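The next block holds one structure in the form of structure tokens; read it before the comments.
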Amino acid sequence: MTTVGFDVAARLGTLLTAMVTPFSGDGSLDTATAARLANHLVDQGCDGLVVSGTTGESPTTTDGEKIELLRAVLEAVGDRARVIAGAGTYDTAHSIRLAKACAAEGAHGLLVVTPYYSKPPQRGLQAHFTAVADATELPMLLYDIPGRSAVPIEPDTIRALASHPNIVGVKDAKADLHSGAQIMADTGLAYYSGDDALNLPWLAMGATGFISVIAHLAAGQLRELLSAFGSGDIATARKINIAVAPLCNAMSRLGGVTLSKAGLRLQGIDVGDPRLPQVAATPEQIDALAADMRAASVLR
């Protein structure tokens, strides 16, 4: 970890759950369950939570719901964890408004995804991220996920954005460990693994931590993995990484939203079903997920 990475770890955390958004039976936002889930995840070892990200079904929630959710989670965890707000959309002006609203509510940082659907050029990406970073004083993470946004943030664009004082890191979900390692060395930006299957490799490359989906179900194990790696016990870190691999396999079948909501229900935490176009797991999928969770020792 670089000096900047250590600072970002203190400001934003090292084990962050990309938290689901709980919904009631009628599909409305369930802030009471969100508060309970947030406390549960912190109790299990998370020192950060991301709300209204991909796994939080951000495309299906209104700005008002995003702020209600942020407020509920901030009130629930207090000073026990950092709360990062997803503020990225495919519209720069909208992203700026949302970032300002999240900052006013007390978010500790922002996660801003690459604008999706419109496929902007790299020059447009640089201008977009710069404009959002200019809008508040909060530390901001770039969210690089071309599998969903169609366009990657190219290494030279990330290097250029690294000069902005509010842009402090990257959530990488494109599996480019080689470029990530070079960018960390060149810029001091903190990197977070955005792909649970690559958590340990990212640590080996110098990443600060994880923004994790499987932490919904295995936060304790991931905290142990981070602790083992940090103390130089690589054998234990590898053992834990292998142990949670069935959850990554399940996520590849179900997707992060369906996996997390079904898995939490199996663990006794009902966060409701996804909003369309995401869907709840079928009975057959739940049976297969339960087997994977037992294999990962997160379900009895």
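Note that Cβ sites are derived from N, Cα and C of the backbone, with glycine treated the same way.
Non-local neighbourhood of Y143 (active site, proton donor/acceptor): G53, G86, G88, L111, V112, V113, T114, V170, K171, A173, G194, each in the same chain, at least six residues away, with C-beta under 8 Å from its C-beta. Here Swiss-Prot flags Y143 as active site, proton donor/acceptor, drawing on sequence analysis.
A simple way to gauge crowding: the CB of K171 (active site, schiff-base intermediate with substrate) has 26 other CB atoms within 10 angstroms, across all the protein chains here. Residues or ranges marked as active site, schiff-base intermediate with substrate in Swiss-Prot (evidence: experimental evidence): K171.
Annotation source Swiss-Prot lists pyruvate binding site at T55, I211. Counting only same-chain residues at least 6 apart in sequence, those with a Cβ under 8 Å from the Cβ of I211 (pyruvate binding site) are L16, T17, A18, V50, G53, L111, K171, Y192, S193, G194.
One mutagenesis experiment catalogued in Swiss-Prot, A204 to R, is accompanied by this note: Exists as dimer in solution. Has similar activity to the wild-type enzyme. Slight decrease in affinity for substrates. In three-state terms derived from DSSP, A204 (mutagenesis position) belongs to a helical segment.
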Fewest other C-beta atoms within 10 angstroms, as judged across T55, A204, which are the recorded positions: A204
Residue pair T55 (pyruvate binding site), A204 (mutagenesis position) - Cα distance, angstrom, rounded: 25
